[in-house]
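What Swiss-Prot notes for the natural variant Ala34 to Thr is this: In strain: cv. Bor-1, cv. Pu2-23, cv. Pu2-7, cv. Wa-1, cv. Wassilewskija. Looking at Swiss-Prot, you'll find the natural variant Gly150 to Arg noted as follows: In strain: cv. Est-1, cv. Wassilewskija-2. Among the natural variants in Swiss-Prot is Ala173 to Gly, noted as: In strain: cv. CIBC-5, cv. Ed-2, cv. HR-5, cv. Spr1-6, cv. Ull2-5. One natural variant catalogued in Swiss-Prot, Val240 to Ile, is accompanied by this note: In strain: cv. Ler-1, cv. Lp2-2, cv. Lp2-6, cv. Tamm-2, cv. Tamm-27. Among the features that Swiss-Prot reports, domain 'EGF-like' is placed at 292-328. Record note (Swiss-Prot) on the natural variant Ser346 to Thr: In strain: cv. CIBC-5, cv. Ed-2, cv. HR-5, cv. Spr1-6, cv. Ull2-5. According to Swiss-Prot, the domain 'PAN' annotation covers 347-428, on the basis of sequence analysis. In Swiss-Prot, a natural variant is listed as Thr366 to Arg, annotated with the note In strain: cv. C24, cv. Mt-0. The domain 'Protein kinase' annotation in Swiss-Prot covers 526-807. What Swiss-Prot lists as ATP binding site is Leu532, Gly533, Gln534, Gly535, Gly536, Phe537, Gly538, Ile539, Val540, Lys554.
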Amino acid sequence: MRGLPNFYHSYTFFFFFLLILFPAYSISANTLSASESLTISSNNTIVSPGNVFELGFFKPGLDSRWYLGIWYKAISKRTYVWVANRDTPLSSSIGTLKISDSNLVVLDQSDTPVWSTNLTGGDVRSPLVAELLDNGNFVLRDSKNSAPDGVLWQSFDFPTDTLLPEMKLGWDAKTGFNRFIRSWKSPDDPSSGDFSFKLETEGFPEIFLWNRESRMYRSGPWNGIRFSGVPEMQPFEYMVFNFTTSKEEVTYSFRITKSDVYSRLSISSSGLLQRFTWIETAQNWNQFWYAPKDQCDEYKECGVYGYCDSNTSPVCNCIKGFKPRNPQVWGLRDGSDGCVRKTLLSCGGGDGFVRLKKMKLPDTTTASVDRGIGVKECEQKCLRDCNCTAFANTDIRGSGSGCVTWTGELFDIRNYAKGGQDLYVRLAATDLEDKRNRSAKIIGSSIGVSVLLLLSFIIFFLWKRKQKRSILIETPIVDHQLRSRDLLMNEVVISSRRHISRENNTDDLELPLMEFEEVAMATNNFSNANKLGQGGFGIVYKGKLLDGQEMAVKRLSKTSVQGTDEFKNEVKLIARLQHINLVRLLACCVDAGEKMLIYEYLENLSLDSHLFDKSRNSKLNWQMRFDIINGIARGLLYLHQDSRFRIIHRDLKASNILLDKYMTPKISDFGMARIFGRDETEANTRKVVGTYGYMSPEYAMDGIFSMKSDVFSFGVLLLEIISSKRNKGFYNSDRDLNLLGCVWRNWKEGKGLEIIDPIITDSSSTFRQHEILRCIQIGLLCVQERAEDRPTMSLVILMLGSESTTIPQPKAPGYCLERSLLDTDSSSSKQRDDESWTVNQITVSVLDAR
């Protein structure tokens, strides 16, 4: 027994030795006391009780700057949800978090505070403690009071780019905070970016997505179930949404009812609002929802008194009783000028309301709310106010309750196929549907004659309407000229009028038809001074109408490889498509033996004119290129997934990407595009069309094309944007490889950055090495030889926009060393077993290269 004290003495000494040797374990699991500190060098962290979240220092990507932040510990992919010193990073690996003078502070190498909770005043008697809670909230509180009233400061009051469950977005009267989320500057730069998501408390509260000082997207007000502008926001088994409006707070939040489900709402550095859920089996974040989704989500897309409907073409429509403010511009598919009343209101003169169903309510920042009355009382209230222009229920649950009224103009309205709610817009008596019924009552004793006249009017009206819908402008048949009816196969209704009537069925489409003389005048008789470019199809000219409207005229040459079929195809497809990243077709011309397409004029012409011109590509810094990549990806996703049709472009290349004055990319040239059914995944053709260097192997060799063919072309384009080198015609003096081969070789050798355009590295303010390497990796994934290995465009966008998304390692690309075109009459070829064929060594029945 005499040796027992010596054993305990030795054990105690060993225990204290371990504490000295491993200081990382000197801090409690989820708290930091006033006597403790967190340092970068010790690699200490604080972990929430349920091991879901972790707080510590980190540096993103390959940067040398350090930040204090919170991330998910329970999942395999490092995902940051909060950053303390996002705009004041530590410049070296020396940094400390501690409690000092009743504040949490982050100190740099000289013990100078770079971040603090900035609490002032108050009588703090007991010691303070910092604690990381189970929900990811980092709090500073009284060490003797763990109740909510003991909290002096919390990270949930200062969000960065992520809204977590139980975190509140919006205004709190007690603290005076209006909490909002703001994007990172880039995927590997946590500093404050350009985009923010804020709750507007004025009028009928709603949330806006901002790009600096400009509104981009609006959620619509909360209608008791969901936001008016988010119809897909349905109740879920494990997710509960909450919107609170009271004197104490106006906030939005959500909570998760299952502890093993992780979800977050975040805003990407490119301005995309996204909800993610963690998929354990895939070990990845799944994009559950995102906004803006389409052109109709763009703020004020159709101006005042106009509404947007993605299922009509054009997407902009005037509310019943209104007409386009500028018919000519409206006819050219620019709805920003909005609409005006056909008949002015007459207060007390029989005004009424037209009921619009399944609508996103107009902007409500200046609207008035009365939650104590119903829809009938709301209607009377609006009628009594001569300035009232519309009303709706504030709560759509049950039979509806509450009242919101608008005075002044109505804007940012859209119609949904499902969801939305009823909106009642005030009209003059003469514009109401039941005007004929009221007239019949006034006639009284002459009802018989009135009915006869009324029936005659209806018959005449219907006859005129039928005539209007069936009219097609037919041009004389001169030589090989085709009638416009035959040309467009009755799928596009051609109108000679600039104003497009909205009386036609939404399945039809009216496209303005311009006369040859009008186009010739607009282009100064197709002068060389107006020439913008030239291709296998013909020449593109700049034109200007008498009202100053600029346009681009694509004039097909008589010998164009883009023949009548391609012309019809382009008109049918692009006339029905509406997206910010697709070029807009304004009109067409089939006259005097000519075929011409009239597009919106884009000031910065095509991407290739900037990318491959050394005198012009100097302004293409990395941020601009990254935005162009994202825009092209969104446009392609719209074609593949989000449009009314599933469309394969088949000719995606740099010269078919046009740039507007803001350098927003727009996909053009749909002459080779094909429509797929929703259940179709691929098709086969004996006529291979497209451009060498952009065609996928399976398409070039076997005529098989699918969405993955476009993905391949996108991958080539992405790598061209990064390198400013063409895939076709690329030459490397050391090895006879095309661009894809060069990128692949450098990637395997760990020299991925060597292919970057030096212009990018010179613009140090926007050069983000880690982000560029991710893009190169994504590009290589897109150009993999086997179509099934390539990602979908939805996954591409997810990988581009989310730093937390895992990117797999790419396999070898499908690329070529030389071109060998064989007899075009042959449909197959033989090769020896020892021959190594490449993508461009192909045999096809008919080959059209442009």
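A Cβ is built for glycine as well, from the same backbone N, Cα and C atoms used for every other residue.
Shown on the structure are the features that Swiss-Prot records.
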residue: Ala34; record: variant position; Cβ contacts under 8 Å, 6 or more apart: Ile99, Pro127, Leu128, Val129, Ser143
residue: Gly150; record: variant position; Cβ contacts under 8 Å, 6 or more apart: Arg141, Asp142, Lys144
residue: Ala173; record: variant position; Cβ contacts under 8 Å, 6 or more apart: Lys247, Glu248, Glu249
residue: Val240; record: variant position; Cβ contacts under 8 Å, 6 or more apart: Phe254, Arg255, Ile256, Thr257
residue: Ser346; record: variant position; Cβ contacts under 8 Å, 6 or more apart: Ala428, Ala429
residue: Thr366; record: variant position; Cβ contacts under 8 Å, 6 or more apart: Glu202, Gly203, Trp406, Thr407, Gly408
residue: Leu532; record: ATP binding site; Cβ contacts under 8 Å, 6 or more apart: Val540, Tyr541, Lys542, Ala552, Leu605
residue: Gln534; record: ATP binding site; Cβ contacts under 8 Å, 6 or more apart: Val540
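In this structure, Gly150 (variant position) is part of a helix by DSSP. Residues 208-209, 215-218, 229, 272-273, 335-343, 354, 356, 359, 409-415, 417, 425, 427-428, 431-432, 498-500, 502, 506, 509, 545, 547, 549, 575-580, 638, 642, 644 of the same chain sit 6 or more residues outside the domain 'EGF-like' (292-328) yet have a Cβ under 8 Å from a Cβ within it. Computed over the domain 'Protein kinase' (526-807), the whole-number mean pLDDT of the model equals 84. Secondary structure counts, DSSP: the domain 'EGF-like' (292-328) has 5 helix, 10 strand, 22 coil. In the three-state DSSP reading, Val540 (ATP binding site) counts as strand.
Neighbour count (other Cβ atoms within 10 Å of the Cβ, all protein chains): 20 for Val540 (ATP binding site). In the three-state DSSP scheme, Leu532 (ATP binding site) is classed as strand. In the three-state DSSP scheme, Val240 (variant position) falls into the strand class. Using a 10 Å radius centred on the Cβ of Gly538 (ATP binding site) and all shown protein chains, the other Cβ atoms total 21.
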